[in-house]
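Undergrad: One structure coming up, written as structure tokens, with questions to follow.
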Amino acid sequence: MSRRNPCKFEIRGHCLNGKRCHFSHNYFEWPPHALLVRQNFMLNRILKSMDKSIDTLSEISGAAELDRTEEYALGVVGVLESYIGSINNITKQSACVAMSKLLTELNSDDIKKLRDNEELNSPKIRVYNTVISYIESNRKNNKQTIHLLKRLPADVLKKTIKNTLDIHKSITINNPKESTVSDTNDHAKNNDTT
């Protein structure tokens, strides 16, 4: 009985050729180095899927790519408003990435000022505290915040986005001269060129 060479697709995961594949899929026939390569590959795959610091969204679906068409066409706020209104076919992951970008633009000190102006028993205080906690979480690890937002049920996520957008609008109305993160970056680039 002749030993065939191990299937290179089977070593790196799974062979999709079925019966058409002329290489060996029987692990008992494989030499030890081929088994070690397969074992190492599978263990790395498991480790990668368990690692929360890796943004699997960007690898699988391109969710963290800069040239996403929805965000380019609608802007961050437009993507979030479209998701709330269930228009323009905005996916949950696109909304979560846009929400993370909006959280980076918000300043928790401004929200704390709004919170301090409310009455003690106002239900808005809880909303402000929730948004502040998301801002702090996003500042520490924005990829983990995207995962947390994605785990929320759709109705809860929409309510959270709506509350955050309302706070964002009230801050921009109260402080119209306040520059956003993107404006600050543009000013820094202009200063470098002069």
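Just so it is clear, glycine is given a Cβ too, placed from its N, Cα and C backbone atoms.
Pulled from Swiss-Prot, these are the listed features:
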- Cys7 to Gly: More than 95% loss of processivity function (MUTAGEN)
- Cys15 to Ser: Complete loss of binding to N protein (MUTAGEN)
- Leu16 to Ser: 97% loss of processivity function (MUTAGEN)
- Cys21 to Gly: About 80% loss of processivity function (MUTAGEN)
- Lys92 to Ala: Loss of RNA-binding (MUTAGEN)
- Lys92 to Asp: Loss of RNA-binding. No effect on M2-1 association with inclusion bodies (MUTAGEN)
- Arg126 to Asp: Loss of M2-1 association with inclusion bodies. No effect on RNA-binding (MUTAGEN)
- Thr130 to Asp: Loss of M2-1 association with inclusion bodies. No effect on RNA-binding (MUTAGEN)
- Arg151 to Lys: Confers virus resistance to cyclopamine in vitro (MUTAGEN)
- Arg151 to Asp: Reduced RNA-binding. No effect on M2-1 association with inclusion bodies (MUTAGEN)
Undergrad: When a 10 Å sphere is centred on the Cβ of Thr130 (mutagenesis position), how many other Cβ atoms does it contain?
TA: 14
Undergrad: Would you please pick out, from the mutagenesis positions Lys92, Arg126, the one with the fewest other Cβ atoms within 10 Å of its Cβ?
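TA: Each of the mutagenesis positions Lys92, Arg126 was scored by Cβ atoms within 10 Å; lowest is Arg126.
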Undergrad: These are the mutagenesis positions: Cys15, Leu16. Which one scores highest on other Cβ atoms within 10 Å?
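TA: Answer by Cβ density within 10 Å: Cys15.
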Undergrad: Mind checking which of Cys7, Cys21 has the fewest other CB atoms within 10 A of its CB? They're the mutagenesis positions.
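TA: Comparing Cβ neighbours within 10 Å for the mutagenesis positions Cys7, Cys21, Cys21 has the fewest.
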Undergrad: On a C-alpha basis, identify the one among Leu16, Cys21, Arg126 that is nearest to Lys92 (mutagenesis position); the candidates are the mutagenesis positions.
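TA: Sorting the mutagenesis positions by distance from Lys92 (mutagenesis position), the top entry is Arg126.
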Undergrad: Could you round the CA separation between Arg151 (mutagenesis position) and Cys7 (mutagenesis position) to a whole angstrom and send it over?
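TA: Per the Cα atoms, Arg151 (mutagenesis position) and Cys7 (mutagenesis position) stand 38 Å apart.
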Undergrad: What count of other C-beta atoms do you get within 10 angstroms of the C-beta of Arg151 (mutagenesis position), across all chains shown?
TA: 10
